[in-house]
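Everything below concerns the one structure shown next.
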Amino acid sequence: MAVIQDIIAALWQHDFAALADPHIVSVVYFVMFATLFLENGLLPASFLPGDSLLILAGALIAQGVMDFLPTIAILTAAASLGCWLSYIQGRWLGNTKTVKGWLAQLPAKYHQRATCMFDRHGLLALLAGRFLAFVRTLLPTMAGISGLPNRRFQFFNWLSGLLWVSVVTSFGYALSMIPFVKRHEDQVMTFLMILPIALLTAGLLGTLFVVIKKKYCNA
């Protein structure tokens, strides 16, 4: 718990030297890994802020806190392993009450979008779906339910994971290198730190609202 407090304090104070400490940066990697794994792997956790976290990772790379290639490798593994977990849920637990309940709690627009993409493009939908919140968690579950072979799924899973992590993280890095952004570095880093928290809160409240609304309507 003390390490988490140190990380938050270092981010808030923009103390990148402290964040670059091997012990602290390993915890940062762990938190990012866990967040991406859960967001990609569990439907109830699909509200977690994966995109904004990758942008923050790119900004931290630009500040010398983390290295580019290890970050891409670690976060790609997190996203792809999480996506595999989502596929397994659909393949082996798709007909269970629990998974059906999770699917029912997702906003209808995301379910319709994922269904349309999967029906039209099959596994190729994973490449574009990775860049859409909620959809990237839902598509692997649908692939598992449809009975698609694991070998075919894994190819598109890891390819789309690498593409998503590389593009969004590189965007965060490039954004941090823009002269205007560099001149307002403190404000930008504060924004990038607050953004995932704000999105997490909004996603959690939105999910709770949908759950309560559906329970009220079914009562």
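The backbone N, Cα and C atoms fix where each Cβ goes, and this holds for glycine too.
Although substitutions are noted, the structure shown does not include any of them.
Feature annotations, courtesy of Swiss-Prot:
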type: MUTAGEN; residues: GLU39 to Ala; note: Abolishes the ability to restore growth, cell division or drug resistance in double mutant
type: MUTAGEN; residues: ASP51 to Ala; note: Abolishes the ability to restore growth, cell division or drug resistance in double mutant
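Comparing Cβ neighbour counts within 10 Å across the mutagenesis positions GLU39, ASP51, the minimum falls on ASP51. Secondary structure at GLU39 (mutagenesis position), as computed by DSSP, is helix. DSSP assigns ASP51 (mutagenesis position) to a helix. Annotated pair GLU39 (mutagenesis position) and ASP51 (mutagenesis position), C-alpha to C-alpha distance, rounded: 10 Å.
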